[in-house]
Every structure is written in structure tokens, then in C-alpha cells.
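Contents: one structure, followed by commentary.
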Amino acid sequence: MTELIMESKHQLFKTETLTQNCNEILKRRRHVLVGISPFNSRFSEDYIHRLIAWAVREFQSVSVLLAGKEAANLLEALGTPHGKAERKVRKEVSRNRRFAEKALEAHGGNPEDIHTFSDFANQTAYRNLRMEVEAAFFDQTHFRNACLEMSHAAILGRARGTRMDVVEVSADMLELAVEYVIAELPFFIAAPDILGVEETLLAYHRPWKLGEQISRNEFAVKMRPNQGYLMVSEADERVESKSMQEERV
């Protein structure tokens with residue numbers, strides 16, 4: 001992986017690209033898709049403000065990606081009733097959106113460029129990509145297992161975050177929670193097709209084991225040449241080199 005330091009008048013950010021192709025996309029700095037997770041204490045108003053300020057300074061165009069309705073599945077997997085889970089997700093995503101809108105407006109970005117997974121549910125490009133992911137999930141055991149492993153880590157991470165004692169993660173819990181992974185993956189492999197941009201980097205603060213496997217061509221699902229992944233951290237913290245093993249929602 002390639003590591004760079006980007007300096008501004010206010011804040012240092014460290015970036016790490018997943019592949020050499022990601023690094024080439026980064027050099028051109030045409031577009032970045034900033035990922036913001038719900039129920040993650042990192043994404044405070046101040047952090048989102050700093051992150052988006054950095055993104056607007058460094059890239060020609062900035063979009064923000066928020067969770068969709070599938071985030072409720074993780075809460076349901078841990079026992080939250082369906083209706084309550086949906087309400088909690090709507091409230092949290094609204095909070096994330098409000099902070100992102102405020103930051104984009106403050107730094108010259110476009111508040112209209114904030115999206116959730118669910119916004120594209122009926123879009124042809126997104127639906128085709130999701131079908132591609134779902135086909136691999138059902139046809140390739142090793143891809144299915146990798147997705148379920150990510151869901152397992154997310155369930156345990158969410159349980160830790162809420163101080164819940166989970167004795168065993170059942171198959172039903174995994175099947176419910178994995179919907180979030182499936183909904184998110186199209187933005188990892190081909191976000192330009194969805195957003196209508198030439199190329200982009202999906203920016204997040206951690207490595208992603210499943211993404212690393214995709215970038216190594218271990219599955220039928222492939223990252224497109226105009227798609228990259230970028231790990232971003234503030235200078236006083238370390239971009240973790242270990243594979244991601246915490247919740248993304």
C-alpha cells in the first residue's frame with residue numbers, strides 16, 4: 001500500500017491507497033466519495049467537518065455516502081424490533097446528513113452530493129451491480145463466507161459498542177446483517193457507474209479485509225479500473241495496517 005501525507009493550513013491527513021491503480025486515481029484527484037458510518041462515535045460533527053474540509057480542498061469534486069435502510073438489519077440481528085431499528089437508523093442517518101450538509105456548505109462543496117445506499121434502489125446501474133454481488137454471494141462459497149465473516153465482525157463490534165453480551169452469533173443473525181454488506185459493495189466496486197462520474201475513490205478510515213480480497217481478484221466480483229479505495233486518518237492517529245475487524249455501521 002502507498003502512504004502519503006497531505007497538509008493543509010488547519011489539519012494534516014494521512015492517506016493510504018489500496019492498490020497502485022488507486023494511487024494513480026488519487027494523483028488525479030478528480031472525485032472522492034466520503035463514507036460515513038452510522039452508530040460510530042468517530043463520526044462526530046467536528047470530525048465530519050474536518051474530513052469534508054480536507055476532501056473539498058484536495059479533490060475537484062466531493063460526494064458523501066451514508067448508510068441505507070439495510071443498516072437496520074444489524075440492529076435487528078441483535079434483537080431490536082424491526083420498527084424501532086428502522087426509526088433509529090433514520091434518526092442516525094439524518095444526523096450524519098445534517099453534519100455533512102453543514103460541512104459542505106461551509107467549505108464550498110455541494111450539499112446535493114450526499115447519498116444513501118437506498119437512494120439508488122431503483123437505479124439501473126446500482127441494481128445491476130447489486131445483482132452481480134448477489135450472484136457471487138450465492139454462487140461462490142468463498143465470497144459468501146468472506147461477506148458473512150464481515151457481518152460477524154460487524155455484529156460483535158456493534159454488540160461491544162452497546163455493551164451487549166453476545167454468546168453466539170447464529171446463522172440467522174448473519175444472514176440478516178449481511179444485507180448491509182451486499183448493499184454497500186456496489187459503491188466499492190463501481191461507484192462511478194452509480195454516481196455518473198469519471199472515476200472516484202471511496203474514502204474511509206480503516207482497511208477492509210473484504211475489499212482487500214476483492215482488489216487481489218480472489219472473487220468473481222471485481223473492482224473497476226476507475227474505482228479506488230482510500231484510507232484516510234488524521235496525522236495524530238495511525239492508519240491501521242491490519243484488516244478491518246470492526247463494525248462499519
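In case you wondered, yes, glycine gets a Cβ from its N, Cα and C as well.
Although substitutions are noted, the structure shown does not include any of them.
As recorded in Swiss-Prot, the features of this protein are as follows:
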ACT_SITE  Ser37  active site, nucleophile
BINDING   Asn40, Tyr180, Val181, Ile182, Ala183, Glu184, Tyr204, Lys209, Leu210  substrate binding site
MUTAGEN   Ser37 to Cys  Lack of intermediate formation
MUTAGEN   Ser37 to Ala  It is able to bind L-leucyl-tRNA(Leu), but has almost no cyclodileucine synthase activity
MUTAGEN   Asn40 to Asp  It is able to bind L-leucyl-tRNA(Leu), but has almost no cyclodileucine synthase activity
MUTAGEN   Lys88 to Ala  Strong decrease of L-leucyl-tRNA(Leu) binding, but moderate decrease in the cyclodileucine synthase activity; when associated with A-98
MUTAGEN   Arg98 to Ala  Strong decrease of L-leucyl-tRNA(Leu) binding, but moderate decrease in the cyclodileucine synthase activity; when associated with A-88
MUTAGEN   Arg158 to Ala  Moderate decrease in the cyclodileucine synthase activity
MUTAGEN   Glu184 to Ala  It is able to bind L-leucyl-tRNA(Leu), but has almost no cyclodileucine synthase activity
MUTAGEN   Tyr204 to Ala  Strong decrease in the cyclodileucine synthase activity
MUTAGEN   Tyr204 to Phe  Strong decrease in the cyclodileucine synthase activity
MUTAGEN   His205 to Glu  Strong decrease of L-leucyl-tRNA(Leu) binding
Site with most surrounding Cβ atoms, counting all protein chains shown within 10 Å, from the mutagenesis positions Lys88, Arg98, Arg158: Arg158
Cα-nearest neighbour of Ala183 (substrate binding site) within the listed mutagenesis positions, Ser37, Asn40, Tyr204: Ser37
Tertiary neighbours of Leu210 (substrate binding site) (same chain, Cβ under 8 Å, six or more apart): Ala146, Cys147, Glu149, Met150, Val181, Leu185
Whole-number Å value of the largest CA-CA distance among Asn40, Tyr180, Val181, Ile182, Ala183, Glu184, Tyr204, Lys209, Leu210, listed as substrate-binding: 20
Length of the line joining the Cα atoms of Ser37 (mutagenesis position) and His205 (mutagenesis position), in Å: 10
Length of the line joining the Cα atoms of Arg158 (mutagenesis position) and Asn40 (mutagenesis position), in Å: 9
Nearest of the mutagenesis positions (Asn40, Lys88, Arg98, Glu184) to His205 (mutagenesis position), judged by Cα-Cα distance: Asn40
Cα proximity to Lys88 (mutagenesis position), best match among mutagenesis positions Asn40, Arg98, Glu184, Tyr204: Asn40
